[in-house]
Amino acid sequence: MEYSSKLRFAVSCSSNMNRSMEAHGILKKRGFNIESYGSGNQVKMPGPTVDKPNCYEFGPTTYEDIYADLTNKDLHLYTQNGLLHMVDRNRRIKSRPQRFQAETREFDIVLCLEERVFDQVVDFLNRSVGKSGNPVHVINIDIEDNAEEATFGAFFVADLCEKLERSEDFEEDIDQIITDLEENNPKRNLLHTICFY
């Protein structure tokens with residue numbers, strides 16, 4: 001696929017279901033070179049009760065599998081709470097949830113959508129035996145895990161990506177771009193660090 005962006009972006013939430021997929025969809029429509037991931041051990045989604053989540057394995061499980069499973073378990077519940085709508089959106093963007101720690105491709109920028117995910121991604125990158133030595137900028141943007149915040153947050157992520165993409169030298173400008181966004185959005189908990197592949 002041809003991308004209009006020069007930078008390689010990744011976006012990660014915990015399960016590659018809600019926040020990262022909302023951002024992936026918007027960035028993909030805008031022509032960014034974007035991939036999305038989860039950083040957790042499993043794909044976890046709300047179940048019939050708080051103590052009974054629906055859990056799926058990263059790797060073999062497709063969004064189609066998840067859609068069929070939720071439909072078979074309780075069509076009414078998962079239609080009412082929006083999960084089927086969310087999974088339907090996801091299967092139109094890509095085939096399956098992916099785990100960041102299983103990815104071998106390199107990115108220029110990894111956007112994490114909560115601090116716990118940021119910590120997991122940074123820990124993974126710092127523990128990995130580097131091959132290329134290429135830098136990767138890891139940025140945290142806190143986005144609450146619900147449909148409305150995922151949408152607002154995705155536009156915030158897209159705004160950040162557009163600013164980075166337009167920069168003549170994003171490596172030089174990234175700190176100022178983040179500082180400017182943080183001043184206008186103090187609740188987003190923007191964090192930034194550099195790791196190496």
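Residue positions begin at 1 at the first shown residue.
Positions of Cβ are set from backbone N, Cα and C atoms, glycine also.
Now, the feature entries from Swiss-Prot:
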type    : residues            : note
MUTAGEN : CYS13 to Ser        : No obvious phenotype. Fails to suppress abnormal synapse and axon formation in a sydn-1 and syd-2 mutant background
MUTAGEN : SER39 to Phe or Glu : Suppresses the locomotion defect of the kin-20 ox423 mutant
MUTAGEN : SER39 to Ala        : Does not suppress the locomotion defect of the kin-20 ox423 mutant
MUTAGEN : GLY47 to Glu        : In ju924; increases ama-1 'Ser-5' phosphorylation, alters usage of internal polyadenylation sites (PAS) in unc-44 and dlk-1 pre-mRNAs. Restores ama-1 binding to neuron-specific PASs, expression of unc-44 in neurons and vulva, and suppresses abnormal synapse and axon formation in a sydn-1 (ju541) mutant background
MUTAGEN : ASP145 to Ala       : No obvious phenotype. Fails to suppress abnormal synapse and axon formation in a sydn-1 and syd-2 mutant background
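Annotated features taken from Swiss-Prot, shown on the structure.
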| residue | record | Cβ neighbours (10 Å) |
| --- | --- | --- |
| CYS13 | mutagenesis position | 28 |
| SER39 | mutagenesis position | 26 |
| GLY47 | mutagenesis position | 17 |
| ASP145 | mutagenesis position | 16 |
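For SER39 (mutagenesis position), the spatially nearest entry among the mutagenesis positions CYS13, GLY47, ASP145 is CYS13, judged by CA separation. Taken residue by residue with DSSP, ASP145 (mutagenesis position) is part of neither helix nor strand, so it is coil. Between the alpha carbons (Cα) of CYS13 (mutagenesis position) and ASP145 (mutagenesis position) lies a span of roughly 9 Å. Cα of GLY47 (mutagenesis position) to Cα of ASP145 (mutagenesis position): a span of 15 Å.
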